[in-house]
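Participant: Would you mind keeping the following structure in view while I ask a few things?
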Amino acid sequence: MKQSHFFAHLSRLKLINRWPLMRNVRTENVSEHSLQVAMVAHALAAIKNRKFGGNVNAERIALLAMYHDASEVLTGDLPTPVKYFNSQIAQEYKAIEKIAQQKLVDMVPEELRDIFAPLIDEHAYSDEEKSLVKQADALCAYLKCLEELAAGNNEFLLAKTRLEATLEARRSQEMDYFMEIFVPSFHLSLDEISQDSPL
């Protein structure tokens, strides 16, 4: 039986830091970001289903979000100002991402490939799935900005403003609900969010 390097590669997502051009109070890696995006994407899907008549598979959305940046283990996390410097660079980077996604899929044993390929290849996502994962991705980047700003790091002021515009462009009922119910707590200290806890 042939060995696969697939999970050994994915394990290295924890070595790739996000926001590489920014001074960070706390460094965030791609692995922990992916977990947070999965949790938020799952919540958005659940909110959509429960509150707004949606019919999406929240567990699949969480899985897609877990793998949404998997190709960065081969490409690295390119800083946003570089990635979107102009349309040509953005287009070329998308092509590089596609190649990296295919390379990861090719690492999976053939008998399992049909399970993992639709998780890694974003072209297999439905429009609704892609929208929910992108909303969650932007929300988590926004939450990172709030955390950095709360810690006194003004380096993230412009990023927060840019992400507010992104969130507005991707706005949905489920995102509005999440922003109203869950996001305000990110402005609070540990003591403040623990006041109601019996522990």
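Note: Cβ is positioned from N, Cα and C throughout, glycine not excepted.
Keep in mind the model shows the original residues, not the substituted ones.
Pulled the feature table from Swiss-Prot, pasting it below:
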type	residues	note
BINDING	R18, W19, H33, D69, D77, L78, P79, T80, D137	substrate binding site
BINDING	H33, H68, D69, D137	Co(2+) binding site
DOMAIN	30-142	domain 'HD'
MUTAGEN	R18 to A	Shows negligible enzymatic activity
MUTAGEN	V30 to A	Shows reduced activity and affinity compared to the wild-type
MUTAGEN	H33 to A	Shows negligible enzymatic activity
MUTAGEN	H68 to A	Shows negligible enzymatic activity
MUTAGEN	E72 to V	Shows wild-type activity and substrate affinity
MUTAGEN	E122 to A	Shows reduced activity and affinity compared to the wild-type
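What's the neighbourhood like for these features in this structure?
Facilitator: Non-local contacts of D137 (substrate binding site) by the CB criterion (under 8 A, 6+ apart in sequence, same chain) comprise V37, A65, H68. Under DSSP, D137 (substrate binding site) is assigned to a helix (H, G or I) in the three-state scheme.
Listed in sequence order, R18, D69, C140, K144 are the same-chain residues at least 6 apart in sequence whose CB falls under 8 Å from the CB of H33 (mutagenesis position).
Applying DSSP to the domain 'HD' (30-142) sorts its residues as follows: 91 helix, 0 strand, 22 coil.
Annotation note: R18 (mutagenesis position) sits in a coil segment as assigned by DSSP. Using a 10 Å radius centred on the Cβ of R18 (mutagenesis position) and all shown protein chains, the other Cβ atoms total 19.
Its own atom aside, the Cβ of V30 (mutagenesis position) has 22 Cβ atoms within 10 angstroms in the protein chains shown.
In the structure as shown, the Cβ atom of H68 (mutagenesis position) sits within 10 Å of 24 other Cβ atoms.
Counting every protein chain shown, the number of other Cβ atoms lying within 10 Å of the Cβ of E72 (mutagenesis position) is 19.
Listed in sequence order, H68, Q101, K130 are the same-chain residues at least 6 apart in sequence whose CB falls under 8 Å from the CB of E122 (mutagenesis position).
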Participant: Please report the number of other Cβ atoms within 10 Å of the Cβ of D69 (Co(2+) binding site).
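Facilitator: Around D69 (Co(2+) binding site), other Cβ atoms within 10 Å: 20.
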Participant: Within the same chain, and leaving aside H33, H68, D69, D137, name every residue whose CB is within 8 angstroms of the centroid of the CB atoms belonging to the recorded Co(2+) site, in sequence order.
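Facilitator: Going along the sequence, the neighbours come out as V30, S34, V37, A65, V133, C140.
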Participant: To what whole number does the mean pLDDT across the domain 'HD' (30-142) round?
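Facilitator: When the pLDDT values over the domain 'HD' (30-142) are averaged, the result is 93.
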Participant: Would you count the other CB atoms within 10 A of the CB of D77 (substrate binding site), including those on all shown protein chains?
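Facilitator: D77 (substrate binding site) is surrounded by 19 other Cβ atoms within 10 Å.
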